[in-house]
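Below is one structure, written out as structure tokens; comments come after it.
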Amino acid sequence: MESPSAPPHRWCIPWQRLLLTASLLTFWNPPTTAKLTIESTPFNVAEGKEVLLLVHNLPQHLFGYSWYKGERVDGNRQIIGYVIGTQQATPGPAYSGREIIYPNASLLIQNIIQNDTGFYTLHVIKSDLVNEEATGQFRVYPELPKPSISSNNSKPVEDKDAVAFTCEPETQDATYLWWVNNQSLPVSPRLQLSNGNRTLTLFNVTRNDTASYKCETQNPVSARRSDSVILNVLYGPDAPTISPLNTSYRSGENLNLSCHAASNPPAQYSWFVNGTFQQSTQELFIPNITVNNSGSYTCQAHNSDTGLNRTTVTTITVYAEPPKPFITSNNSNPVEDEDAVALTCEPEIQNTTYLWWVNNQSLPVSPRLQLSNDNRTLTLLSVTRNDVGPYECGIQNELSVDHSDPVILNVLYGPDDPTISPSYTYYRPGVNLSLSCHAASNPPAQYSWLIDGNIQQHTQELFISNITEKNSGLYTCQANNSASGHSRTTVKTITVSAELPKPSISSNNSKPVEDKDAVAFTCEPEAQNTTYLWWVNGQSLPVSPRLQLSNGNRTLTLFNVTRNDARAYVCGIQNSVSANRSDPVTLDVLYGPDTPIISPPDSSYLSGANLNLSCHSASNPSPQYSWRINGIPQQHTQVLFIAKITPNNNGTYACFVSNLATGRNNSIVKSITVSASGTSPGLSAGATVGIMIGVLVGVALI
């Protein structure tokens, strides 16, 4: 409250503070028409504080005024009276010594108590002895103490108990509020407020209800919060978890198992092996385990406060260290395409998985590879040289895979047809002849040379120096494999001549189809130190992406041949002493049939005339022809002749062509109109001249 600007009466009521600001003076001389009112400042007052009953619109020319406790003027309830003329204040029966009256009639009450609550009446006496009254009021509230929370259950059990929190103390005219983790109460069917919100009940408490709870009390003059209360919910134990999750161990390892179960208070643990109690610890340690330590391991968790027990069982398997595997074979030297081989993974062990690898890869899918029921034996049927391996087998248990050393299969094969090099067959006198023979074989082949059927030597190479024309002949290389018992020979014709022979042209395709086939011409023979040349129609080869030379220009390839490639091809060979050309070879390109042409072009005729139609289509070989009139087969000729035609011969005339060599067909349709004698054979809408061209693929020629 602010101090007044005008002093109270002189009698012994000390000034304690100013209650009215300078603006209050404006109310001392209000207009006489305004109604007298009292304003309580503040309206809600805390115990021990003060309140000012502020007078508004006080009338002029007053004799005095008095304050009363209550809503009416009662001498027994007078607090104080004031005479303006003498400026004297007189206390009444209800005066407590805490009241101060001011010349403007306002009343200050200090050190407010609960009994001060209520109405106060100001009685004003004017100079003309006319009275006027006004009533004001205020309410007194206590200053709230700091609340606290009490609980009916300090250790509730999860999913079983309910907890009732009560905000203390119980205070009249107070509002109660609750917070959980400093947040307003969540909406939940398990939370219930009662007793004017003073009691918070949690039904079927869970571990998630373990939170910070606070209550608050409020009234119009104060608000206080309690200290936090943490709810201690007893729960568990949950189903224990045994770690690590590994259930397979090698013999000789240490077994170290740990058990954990969510629980409040923390659980007590016990271990059982195959149903036999071991120890009451959270961890179980067994050093240097053996196969005998295999079994079921049970962890039991117990909560003495909740009275609950939970168990978890894990099965531990201890494996003996397996030996390193190795591979045995029933045939150490199998013959290609004759023998089968059975590879067996040793040793035989129970409860073991057998695995196989070939060339460090898993076994390919092949009808020639067969595994036994237990996968321990791998059988290769009709072995080939590609089956040499290496092969590995493995034995696998829950812990590891052990590999054998690799085994290489020694497949006996060959000899294949020998190859004689170099490939030259033509030599000049005076040079050295050096021939080498090679045949794929295991073990390596033994070689022999024969000339014109006569044994020369048992070596892989044949060398003859300073050859003459007498050295011309048949040179045979014979390869022998004593292990497989097989022999193979290759014969090569060697010609020794000072002059180059007349070359010839060979072809890989004597009748290529246009726009489909490629043709490779090769100039024969292959001769040492020889240059090969080509001509087409007596001219050097044109530049074309469809023409390609290879094999030292000895081979000429024509890609996607066309009918224009049907020319005369000549090859030539030359060396330092001679040159020669082949006879020309004409390429026979099969093509067509193209779209046929019907002649003459006339389509209108007079009745009585002869109709003579001829059909022609470019094709190699020449095509076969057939005719149809209005879709009806007629004859298989190139020319269609009808004497003395009539209007009945009107219609569509189709010529079909077919090339059996290329497998292609084609056709053309022509409309023929025959007019009666004496009429003009002009073109009408019904006799429009037109040629409808189309390829009728798959139409059978009749």
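Every residue gets a Cβ built from N, Cα and C, even glycine.
Annotation comment: Swiss-Prot describes 145-232 as domain 'Ig-like C2-type 1'.
Secondary structure of the domain 'Ig-like C2-type 3' (323-410), assigned with DSSP and counted as helix (H, G, I), strand (E, B) and coil, comes to 3 helix, 36 strand, 49 coil. Annotation source Swiss-Prot lists domain 'Ig-like C2-type 3' at 323-410, citing sequence analysis.
Look at Swiss-Prot and you will find 418-495 tagged as domain 'Ig-like C2-type 4', backed by sequence analysis.
The domain 'Ig-like C2-type 6' annotation in Swiss-Prot covers 593-675 and rests on sequence analysis.
In the three-state DSSP classification, Phe63 (mutagenesis position) falls within a strand. Sequence-distant neighbours of Phe63 (mutagenesis position) (same chain, six or more apart, CB under 8 Å from its CB) are Val83, Ile84, Gly85, Ile125, Lys126, Ser127, Leu129, listed in sequence order. Quoting Swiss-Prot on the mutagenesis of Phe63 to Arg: Abolishes dimerization. Reduced affinity for E.coli Dr adhesins.
One mutagenesis experiment named in Swiss-Prot is Phe63 to Ile, and its note says No effect on dimerization. Reduced affinity for E.coli Dr adhesins.
Recorded in Swiss-Prot as a mutagenesis result, Ser66 to Asn carries the remark: Abolishes dimerization. For Ser66 (mutagenesis position), the count of additional Cβ atoms within 10 Å of its Cβ stands at 22 [all protein chains shown].
The Cβ neighbour count for Tyr68 (mutagenesis position), using a 10 Å radius over every protein chain in view, is 25. According to Swiss-Prot, the mutagenesis experiment Tyr68 to Phe carries the following note: No effect on dimerization.
Tyr68 (mutagenesis position) falls within a strand when secondary structure is assigned with DSSP. Per Swiss-Prot, mutagenesis Tyr68 to Ala is noted as: Abolishes dimerization.
Its own atom aside, the Cβ of Lys69 (mutagenesis position) has 21 Cβ atoms within 10 angstroms in the protein chains shown. For the published mutagenesis Lys69 to Ala, Swiss-Prot gives the following note: Abolishes dimerization.
Taking a C-beta cut-off of under 8 angstroms and a sequence separation of 6 or more, Asp74 (mutagenesis position) has the following same-chain neighbours: Tyr68. Swiss-Prot documents Asp74 to Ala as a published mutagenesis change and attaches the note No effect on dimerization.
Under the DSSP three-state reduction, Ile125 (mutagenesis position) is assigned to strand. Ile125 (mutagenesis position) has a Cβ environment of 18 other Cβ atoms inside 10 Å. In Swiss-Prot, the entry for mutagenesis Ile125 to Ala states: Abolishes dimerization. Reduced affinity for E.coli Dr adhesins. The structure shown retains the original residue.
Record note (Swiss-Prot) on the mutagenesis of Leu129 to Ala or Cys: No effect on dimerization. Reduced affinity for E.coli Dr adhesins. The Cβ of Leu129 (mutagenesis position) has 7 other Cβ atoms within 10 Å, all protein chains considered.
Note: the domain 'Ig-like C2-type 6' (593-675) comprises 3 helix, 46 strand, 34 coil (DSSP; helix = H, G, I, strand = E, B).
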